[in-house]
Amino acid sequence: MFRLNSLSALAELAVGSRWYHGGSQPIQIRRRLMMVAFLGASAVTASTGLLWKRAHAESPPCVDNLKSDIGDKGKNKDEGDVCNHEKKTADLAPHPEEKKKKRSGFRDRKVMEYENRIRAYSTPDKIFRYFATLKVISEPGEAEVFMTPEDFVRSITPNEKQPEHLGLDQYIIKRFDGKKISQEREKFADEGSIFYTLGECGLISFSDYIFLTTVLSTPQRNFEIAFKMFDLNGDGEVDMEEFEQVQSIIRSQTSMGMRHRDRPTTGNTLKSGLCSALTTYFFGADLKGKLTIKNFLEFQRKLQHDVLKLEFERHDPVDGRITERQFGGMLLAYSGVQSKKLTAMQRQLKKHFKEGKGLTFQEVENFFTFLKNINDVDTALSFYHMAGASLDKVTMQQVARTVAKVELSDHVCDVVFALFDCDGNGELSNKEFVSIMKQRLMRGLEKPKDMGFTRLMQAMWKCAQETAWDFALPKQ
């Protein structure tokens, strides 16, 4: 009897021991899983604000409602601004050739903020549908949406407001008339412009829009490497099929290409190959020609020149010159600098050039040619910095001559230093200058077209998958 009681007591003791030691591990596992769940919930909560901003860029079908609501609120303020502005201009009595300064009211600022969010976070399909202004109806009755070259520049330039009564899926309707279209060809693009090669009137289709943004957002070196990879016989030329492969690979690496999804409902599908006008331009009428990297890079250079020319003309130059503040605005357009600092930099520029002589297009183009070599410029400026030399205006002009083979005028250097000489000692803040100029060179097209929420969730999911077994297995 005593033996049976002892055995039962030992058995119960063993069961209790197993329950105690076995139950402590699940408790620890549950604590770890609860900690992971808490961190995940915190990350989702922190991302809610980002999603809210994203929703503003995606949800409104057009800006008509926004314009009407904001117009009522800002009507009185706008009228006051206009009245005050008219009084000031009447008192100052400016020169007849001078343009009146156009002040943006509360309503315009809110609309431009909304349009900037569209440029930054929307899909290529929505960007194209919002900033395109023409819908051409063909003789069979089929309709296709087109951009003008000015629309294209506006779609990639921050703070450029879309014309009134034109917005998402709101267009000027034109019926196709071959004779009239041919007569109006020079209305949208000059004969020497690269846009003239795009077909009727120099208009830009959705496929052309994706192709042009790809060309603008891809460095020259990337195209050189891609051409060499598909040049199997080493003659430096590619045929049409090989070029389509080059284009597809390059496009898949850009932010526009990664965000694009074909949308048959809107008609914005990425057609295989290029438009007929571009294929003829690159490969001849029979499409059996060869395209060299030299000819393609010349096409890229002309495109950059024409886009820069359109940007210059948008500032309404007087006697072929734009003001120093307008040039500074071109440099800072894609900087991403906070509004307060941006305002301070513009005020500093206005202080230095109250009665400036302005800048010609040749001076502006020389500086942007200098920017095309910004990586080499960064290296050269770093060498000067390590050698203890000051980065003054003479140094910048020397770097431009050595690296980019262009001459920067003294006046251009004065404007650049007025913007980036923070402490006023006559020396350039090269780190900030180089970082902002790299963004300006790519026109903001290299930035991801999202708020980063998707990438955050993908990283969290990958981390959870890799660490799940570590939480589940007991510690040794």
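Using the three backbone atoms N, Cα and C, a Cβ is placed for every residue, glycine included.
None of the noted substitutions appears here; every position holds its original residue.
DSSP assigns Phe106 (mutagenesis position) to a helix in the three-state reduction. Every protein chain shown contributes to the tally, and the Cβ of Phe106 (mutagenesis position) ends up with 16 other Cβ atoms within 10 Å. Annotation of the mutagenesis experiment Phe106 to Ala in Swiss-Prot: Slightly decreased ability to inhibit MCU channel activity in absence of calcium.
A helical conformation is recorded for Tyr114 (mutagenesis position) in the three-state DSSP classification. Mutagenesis annotation in Swiss-Prot: Tyr114 to Ala, described as Decreased ability to inhibit MCU channel activity in absence of calcium; the structure shown retains the original residue.
Reduced to three states, the DSSP call for Tyr121 (mutagenesis position) is helix. If you draw a 10 Å sphere around the CB of Tyr121 (mutagenesis position), it holds 22 other CB atoms from the protein chains shown. According to Swiss-Prot, the experimentally introduced change Tyr121 to Ala is described as follows: Decreased ability to inhibit MCU channel activity in absence of calcium.
Arg154 to Lys appears in Swiss-Prot as a published mutagenesis result, with the remark: Does not affect interaction with MCU. Reduced to three states, the DSSP call for Arg154 (mutagenesis position) is helix.
Sequence annotations record features per position, and here Swiss-Prot assigns domain 'EF-hand 1' to 218-253 based on sequence analysis. For the domain 'EF-hand 1' (218-253), DSSP puts the residue distribution at 24 helix, 2 strand, 10 coil.
Within 10 Å of the Cβ of Arg221 (mutagenesis position) there are 9 other Cβ atoms, across all protein chains. Quoted from Swiss-Prot, the note on the mutagenesis of Arg221 to Ala is: Abolishes homooligomerization.
For the mutagenesis experiment Asp231 to Ala, the note given by Swiss-Prot reads: Abolishes mitochondrial Ca(2+) uptake; when associated with A-242; A-421 and A-432. Listed in sequence order, Glu237, Val238, Glu242 are the same-chain residues six or more apart from Asp231 (mutagenesis position) with CB atoms under 8 A from its CB.
Annotation comment: Swiss-Prot describes Asp231, Asn233, Asp235, Glu237, Glu242 as Ca(2+) 1 binding site, evidence class experimental evidence.
What Swiss-Prot notes for the published mutagenesis of Glu242 to Ala or Lys is this: Abolishes mitochondrial Ca(2+) uptake; when associated with A-231; A-421 and A-432.
Annotation for Gln253 (mutagenesis position): same-chain Cβ neighbours under 8 Å, separated by at least 6 residues, are Thr218, Asn222. Gln253 to Ala appears in Swiss-Prot as a mutagenesis experiment; the accompanying note says: Does not affect interaction with MICU2 in presence of calcium; decreased interaction with MICU2 in absence of calcium.
All protein chains considered, the CB of Asp376 (mutagenesis position) has 13 other CB atoms within 10 Å. One entry in Swiss-Prot concerns the mutagenesis experiment Asp376 to Ala. Its note says: Abolishes homooligomerization.
According to Swiss-Prot, the mutagenesis experiment Phe383 to Ala carries the annotation: Abolished interaction with MICU2. Phe383 (mutagenesis position) falls within a helix when secondary structure is assigned with DSSP.
In Swiss-Prot, a mutagenesis experiment is listed as Gln398 to Ala, annotated with the note Does not affect interaction with MICU2 in absence or presence of calcium. Gln398 (mutagenesis position) counts 14 other C-beta atoms within 10 Å of its own C-beta, drawing on all protein chains shown.
Tertiary neighbourhood of the domain 'EF-hand 2' (408-443): same-chain residues 156-157, 216-217, 324, 327-328, 330-337, 345, 348-349, 352-353, 357, 359, 363-364, 366-368, 370-372, 374-375, 377-378, 381-382, 385, 390-393, 396-397, 400, selected by CB-CB distance under 8 Å and a gap of 6+ residues from either end. Swiss-Prot lists 408-443 with the feature domain 'EF-hand 2', giving sequence analysis as the kind of evidence.
According to DSSP, Asn425 (Ca(2+) 2 binding site) sits in a coil region rather than a helix or strand. Around the Cβ of Asn425 (Ca(2+) 2 binding site), the same chain contributes no residue under 8 angstroms that is 6 or more positions distant in sequence. For Asp421, Asp423, Asn425, Glu427, Glu432, the entry in Swiss-Prot reads Ca(2+) 2 binding site, with the evidence type experimental evidence.
The note that Swiss-Prot attaches to the published mutagenesis Glu427 to Ala is: Does not affect interaction with MICU2 in presence of calcium; decreased interaction with MICU2 in absence of calcium. Taking the Cβ of Glu427 (mutagenesis position) as centre and 10 Å as the limit, one finds 17 other Cβ atoms among all the protein chains shown.
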(message) Run through Phe106, Tyr121, Arg154, Arg221, Asn233, Asp235 for me and report the recorded positions whose CA is within 10 Å of the CA of Glu427 (mutagenesis position), in sequence order.
(response) none
(message) Residues other than Asp231, Asn233, Asp235, Glu237, Glu242 within 8 Å, Cβ to Cβ centroid, of the Ca(2+) 1 site?
(response) Phe230, Leu232, Gly234, Gly236, Val238, Asp239, Lys290
(message) I'm checking region-level scores; what's the whole-number mean pLDDT for the domain 'EF-hand 1' (218-253)?
(response) 82
(message) For a quick check of understanding: among the mutagenesis positions Tyr114, Phe383, which residue's Cβ has the most other Cβ atoms within 10 Å?
(response) Tyr114
(message) Using a 10 Å radius around each Cβ and all protein chains in view, which of these binding-site residues has the most neighbours: Asp421, Asp423?
(response) Asp421
(message) Please report the Cα separation of Phe106 (mutagenesis position) and Asp423 (Ca(2+) 2 binding site) in Å, rounded to an integer.
(response) 33
